[in-house]
Amino acid sequence: MGSSGLLSLLVLFVLLANVQGPGLTDWLFPRRCPKIREECEFQERDVCTKDRQCQDNKKCCVFSCGKKCLDLKQDVCEMPKETGPCLAYFLHWWYDKKDNTCSMFVYGGCQGNNNNFQSKANCLNTCKNKRFP
């Protein structure tokens with residue numbers, strides 16, 4: 001197959017990606033887990049150990065002091081504050097995009113979302129230097 005054959009194949013993949021949606025492009029160009037250094041006061045319980053344990057094509061990534069299912073198309077720093085339905089009392093931090101700062105909140109200990117950090121330093125390290133439109 002010459003260079004024109006490869007070019008035709010590439011054009012076909014691009015067209016299929018536009019028609020089929022993100023599934024094909026994710027297969028061709030998989031997204032990677034974020035690499036963020038964090039200092040953890042304690043190791044959190046892992047939600048997953050492998051990608052197949054995550055729903056909705058999320059990836060199992062080391063994030064915020066434990067393994068969690070992340071939607072790599074969604075920025076955790078843009079998620080709202082969620083305390084979760086449980087009644088524990090953990091002082092955690094979340095990133096408020098509107099104010100461009102990390103604020104303390106009471107996390108109930110379960111569920112919620114991934115905009116949830118053990119320390120202000122971890123929150124700032126993950127979210128502060130991002131450029132938002």
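In case you wondered, yes, glycine gets a Cβ from its N, Cα and C as well.
The annotation domain 'WAP' is assigned in Swiss-Prot to 26-73. Mean model confidence for the domain 'WAP' (26-73) is a pLDDT of 84.
Per Swiss-Prot, the feature domain 'BPTI/Kunitz inhibitor' maps to 77-127; the stated evidence is sequence analysis.
The mutagenesis experiment L87 to G is recorded by Swiss-Prot, whose note states: Loss of effect on KLK3 activity. Following the DSSP three-state reduction, the secondary structure of L87 (mutagenesis position) is coil. Close to L87 (mutagenesis position) in the fold, though at least 6 residues off in sequence, lie G108, G109, each with a CB less than 8 Å from its CB.
Mutagenesis annotation in Swiss-Prot: C102 to A, described as Reduces the binding to SEMG1 by 45%; the structure shown retains the original residue. Counted within 10 Å of its Cβ, the other Cβ atoms near C102 (mutagenesis position) come to 23, all protein chains included.
For Y107 to A, Swiss-Prot lists a mutagenesis experiment annotated as follows: Reduces the binding to SEMG1 by 68%. If you take the C-beta of Y107 (mutagenesis position) and look for same-chain residues 6 or more apart in sequence within under 8 angstroms, you find T83, G84, A88, F90, L91, H92, N116.
Every protein chain considered, the tally of other Cβ atoms within 10 Å of the Cβ of C110 (mutagenesis position) stands at 12. The DSSP secondary structure for C110 (mutagenesis position) is coil. Where Swiss-Prot documents C110 to A as a mutagenesis experiment, the accompanying text is: Does not affect the binding of SEMG1 or LTF. Does not affect the binding of SEMG1; when associated with A-123 and A-127.
Quoted from Swiss-Prot, the note attached to the mutagenesis of F117 to A states: Reduces the binding to SEMG1 by 68% and to LTF by 73%. Taken residue by residue with DSSP, F117 (mutagenesis position) is part of a strand.
In Swiss-Prot, a mutagenesis experiment is listed as C127 to A, annotated with the note Does not affect the binding of SEMG1 or LTF. Does not affect the binding of SEMG1; when associated with A-110 and A-123. Within 10 Å of the Cβ of C127 (mutagenesis position) there are 24 other Cβ atoms, across all protein chains.
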Given C110 (mutagenesis position) and F117 (mutagenesis position), what distance in Å do their CA atoms have, once rounded to a whole number? 13
Sorry to bug you, but what's the C-alpha spacing from C127 (mutagenesis position) to C102 (mutagenesis position), rounded to the closest Å? 9
C127 (mutagenesis position) versus F117 (mutagenesis position) - Cα distance in angstrom: 11
What is the number of other Cβ atoms found within 10 Å of the Cβ of F117 (mutagenesis position)? 25
